[in-house]
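In what follows, a single structure is set out as structure tokens and then discussed.
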Amino acid sequence: MTWIGLLIVGLTAIAVQGEVPIVTRAEWNAKPPNGAIDSMETPLPRAVIAHTAGGACADDVTCSQHMRNLQNFQMSKQKFSDIGYHYLIGGNGKVYEGRSPSQRGAFAGPNNDGSLGIAFIGNFEKQAPNKEALDAAKELLEQAVKQAQLVEGYKLLGHRQVSATMSPGEALYALIQQWPNWSEEM
């Protein structure tokens, strides 16, 4: 490799350092929305942490299957136009793209407006997500501020604070209360 090739490789590494890789809708084979989705103006004032309350996943194939299953359930049984969350975090430490942050979510009833929905795939009532998943979520929150999806002083909330639910599970809820931007109030 020439010095120019090394320079290009080095600059590319610098450009992507600190960016959370996101598994796109095309990569997990999402269906298109089946109806209109209201838009929201970004940056948003809140990030809401949830869990899907179902099975967990630890590899790319299983996590993508969980994404398709959740989307199918939310579109057919819950009658959402698309998957309800903006981002989901797998046990493989990867972030999965849900709906656009500029589209109103479908996870917190009247509190969807102004909220970025981030759900961990699995049930975290008794056990917290693994370190890889937790680190991915923290990096995603930082990246969302840098990309003007969240305001710099956003409020971090648990799903149970904005909706009548046990989500994000007791173990995960206890952890996120220690994260930057945690807020007791909406």
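Each Cβ is built from the backbone N, Cα and C atoms, and glycine gets one as well.
Residues as originally present; substitutions not included.
Worth saying up front: this structure is predicted, and the values here are computed from it rather than measured.
Taken from Swiss-Prot as is:
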type	residues	note
DOMAIN	47-169	domain 'N-acetylmuramoyl-L-alanine amidase'
VARIANT	GLN127 to Arg	In strain: Sim1, Sim2, Sim3, Sim4, Sim5, Sim6, Sim7 and Sim8
VARIANT	LYS138 to Arg	In strain: Sim2, Sim3, Sim6, Sim7 and Sim8
VARIANT	ALA171 to Thr	In strain: Sim5
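Positions of Swiss-Prot features highlighted on the structure.
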{"residue": "GLN127", "record": "variant position", "DSSP (3 states)": "coil"}
{"residue": "LYS138", "record": "variant position", "DSSP (3 states)": "helix"}
{"residue": "ALA171", "record": "variant position", "DSSP (3 states)": "helix"}
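Note: the Cα of ALA171 (variant position) and the Cα of GLN127 (variant position) are spaced 5 Å from each other.
On a Cα basis, GLN127 (variant position) lies 18 Å away from LYS138 (variant position). Mean pLDDT for the domain 'N-acetylmuramoyl-L-alanine amidase' (47-169) in the predicted structure: 98. On its own chain, GLN127 (variant position) has ALA171 as residues at least 6 apart in sequence with a Cβ closer than 8 Å to its own Cβ.
Here the Cβ of ALA171 (variant position) has 15 other Cβ atoms within 10 Å, regardless of which shown protein chain they belong to.
Within 10 Å of the C-beta atom of LYS138 (variant position) sit 14 other C-beta atoms, taking all shown protein chains into account.
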